[in-house]
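Please read the structure below before turning to the comments.
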Amino acid sequence: MAHELSAGSVFAGYRIERMLGAGGMGTVYLARNPDLPRSEALKVLAAELSRDLDFRARFVREADVAAGLDHPNIVAVHQRGQFEGRLWIAMQFVDGGNAEDALRAATMTTARAVYVIGEVAKALDYAHQQGVIHRDIKPANFLLSRAAGGDERVLLSDFGIARALGDTGLTSTGSVLATLAYAAPEVLAGQGFDGRADLYSLGCALFRLLTGEAPFAAGAGAAVAVVAGHLHQPPPTVSDRVPGLSAAMDAVIATAMAKDPMRRFTSAGEFAHAAAAALYGGATDGWVPPSPAPHVISQGAVPGSPWWQHPVGSVTALATPPGHGWPPGLPPLPRRPRRYRRGVAAVAAVMVVAAAAVTAVTMTSHQPRTATPPSAAALSPTSSSTTPPQPPIVTRSRLPGLLPPLDDVKNFVGIQNLVAHEPMLQPQTPNGSINPAECWPAVGGGVPSAYDLGTVIGFYGLTIDEPPTGTAPNQVGQLIVAFRDAATAQRHLADLASIWRRCGGRTVTLFRSEWRRPVELSTSVPEVVDGITTMVLTAQGPVLRVREDHAIAAKNNVLVDVDIMTPDTSRGQQAVIGITNYILAKIPG
């Protein structure tokens with residue numbers, strides 16, 4: 001295809017209506033779906049990209065991942081393919097412009113900017129919870145609908161293509177410079193990264209929407225200047241650029257753009273809430289930059305009603321969540337596995353220039369600057385010089401970040417086709433019955449009777465398993481419960497350990513209505529090693545044949561409960577201890 005498509009021409013069955021835009025990655029057209037009565041956004045990728053065999057393979061895989069994302073703030077992917085040697089992808093058509101267009105048209109007010117970031121944050125929290133990193137967060141990818149009434153709709157676009165580009169290092173000079181303006185330091189430095197890189201980029205995007213400038217402006221030697229800014233300069237302030245914005249907004253952006261990913265917000269939603277509070281003067285009592293957290297997947301709810309009435313992240317309802325622990329029930333259809341890709345994303349073909357910039361900046365910086373912005377430092381907690389500081393209480397919003405990423409769980413258990421289900425956000429009454437009745441907590445966590453709910457301030461459970469095969473699946477259950485203080489967590493651990501001792505070294509009987517007969521479970525005598533209590537449960541009957549390794553521990557105000565079902569006995573024992581220790585290591589204290 002030597003020239004761009006004209007109106008009325010047909011490409012891969014799609015009838016072209018008009019061009020919507022063009023860039024280094026390709027051209028986007030409004031095109032009529034060949035089978036359905038609707039128009040879609042058809043992106044035809046540049047010939048340079050389409051010719052690259054590695055990119056083609058990655059494009060197909062990442063487009064499939066993007067097609068599995070289903071969220072009102074994410075542009076839906078309908079189809080992808082190749083035609084006449086060109087790769088293409090058909091997406092939901094959003095009738096409107098994007099946030100970059102609105103900024104240039106001088107219609108991006110401060111209130112609108114904070115609203116747009118809040119809507120994008122919903123999309124990011126959902127994607128991160130599925131194990132998907134966007135990698136190219138910038139205002140041009142924030143599509144704005146022309147709503148007839150009510151709130152403006154915001155959709156995040158270009159998931160799959162950005163990921164595929166990042167893995168191959170193919171793009172154009174213009175695309176590279178646009179991406180550099182929002183790139184996280186760990187990405188530019190060639191380090192491993194996760195969803196928190198998206199949060200840094202979202203902080204850069206908010207700065208741009210509020211001020212009309214990129215955080216680190218490019219002049220002569222554009223790539224060098226921008227990379228140097230991201231790596232070594234403190235986050236810029238908005239209060240001295242935009243009348244009416246306070247130091248509180250400076251602190252919010254400073255946290256989002258922290259050089260150390262562990263000092264950023266624990267979720268995009270937490271960032272958006274803090275930005276709205278800074279703009280409107282909402283309640284921010286007690287808010288400080290977040291403690292280190294290894295993995296960003298979700299957000300906490302605004303305080304108000306009881307914690308169990310507030311879902312975490314983008315989840316709004318969990319009528320029948322998959323239960324944490326043994327025995328496995330009939331889980332909903334699993335999602336496709338999402339993978340955090342931890343390899344270095346080469347920023348582009350001209351990243352040779354950017355790499356040189358990193359080298360030049362590093363070599364000329366005899367002492368890297370680590371100054372903390374005054375506004376952020378003012379919000380940091382202080383401690384007495386004579387009294388050792390107490391570890392901070394772990395709050396509800398930080399619980400998801402304590403769990404290992406999906407890829408790490410796969411490595412722990414040695415199984416790669418695991419998928420994560422929707423999280424469990426409150427204790428769940430088990431399906432079925434057990435004899436003796438008090439032994440439910442030994443079989444699996446999350447049973448309401450195991451906790452004094454009046455002392456619980458946060459609850460987060462995640463079940464990860466294989467797609468259904470008709471046999472007992474390999475399954476990992478992770479549950480973390482935050483209590484009002486450390487003493488309460490230790491009391492709950494002691495109570496659970498007592499139940500385990502009473503239920504260990506015997507046979508307990510499970511029954512569920514869908515089973516033909518009860519299941520006999522043999523339980524081992526609990527063992528305690530390095531503060532972790534473990535128990536093994538096995539079923540060898542005709543209804544179910546499975547082994548479960550179960551572990552509980554507590555640190556600070558958090559109770560940790562992990563169980564693993566796998567036929568590989570040695571792997572299960574190692575994995576349940578490994579995952580428990582991983583979580584404990586991330587809890588302050």
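Heads up, the Cβ atoms here are built off N, Cα and C, so glycines get one too.
Where a substitution is noted, the model still shows the residue that was there originally.
In this structure, Asp136 (active site, proton acceptor) belongs to neither helix nor strand by DSSP; it is coil. Other Cβ atoms within 10 Å of the Cβ of Asp136 (active site, proton acceptor) number 26 in total over all chains. Per Swiss-Prot, active site, proton acceptor is recorded for Asp136, and the stated evidence type is sequence analysis.
The ATP binding site feature in Swiss-Prot is assigned to Leu20, Gly21, Ala22, Gly23, Gly24, Met25, Gly26, Thr27, Val28, Lys43; the stated evidence is sequence analysis. Within 10 Å of the C-beta of Gly26 (ATP binding site) we count 22 further C-beta atoms, all protein chains included.
Annotation comment: Swiss-Prot describes 14-276 as domain 'Protein kinase'.
In the three-state DSSP classification, Lys43 (mutagenesis position) falls within a strand. Here the residue is the original one, but Swiss-Prot notes a mutagenesis experiment at this spot, Lys43 to Ala: Lack of kinase activity.
Among the mutagenesis entries in Swiss-Prot is His78 to Ala, noted as: Lack of phosphorylation. Over all protein chains present, the Cβ of His78 (mutagenesis position) has 17 other Cβ atoms lying within 10 Å.
Under its mutagenesis entries, Swiss-Prot includes Thr168 to Ala with the note: Does not affect phosphorylation. Lack of phosphorylation; when associated with A-171 and A-173.
Record note (Swiss-Prot) on the mutagenesis of Thr171 to Ala: Lack of phosphorylation; when associated with A-168 and A-173.
Under its mutagenesis annotations, Swiss-Prot gives Thr173 to Ala the following note: Lack of phosphorylation; when associated with A-168 and A-171.
Counting Cβ atoms from all protein chains shown, Thr179 (mutagenesis position) has 25 others lying within 10 Å of its own Cβ. What Swiss-Prot notes for the published mutagenesis of Thr179 to Ala is this: Decreases phosphorylation.
Within 10 Å of Thr179 (mutagenesis position), counting C-alpha to C-alpha distances, fall the following of the recorded positions Leu20, Ala22, Gly26, Val28, Asp136: Asp136. For Ala22 (ATP binding site), the spatially nearest entry among the recorded positions Lys43, His78, Asp136 is Lys43, judged by CA separation. Listed in sequence order, Met19, Leu20, Gly21, Ala22, Ala41, Leu42, Lys43, Val44 are the same-chain residues six or more apart from Val28 (ATP binding site) with CB atoms under 8 A from its CB. The predicted model assigns the domain 'Protein kinase' (14-276) a mean pLDDT of 85. The Cβ neighbour count for Ala22 (ATP binding site), using a 10 Å radius over every protein chain in view, is 13.
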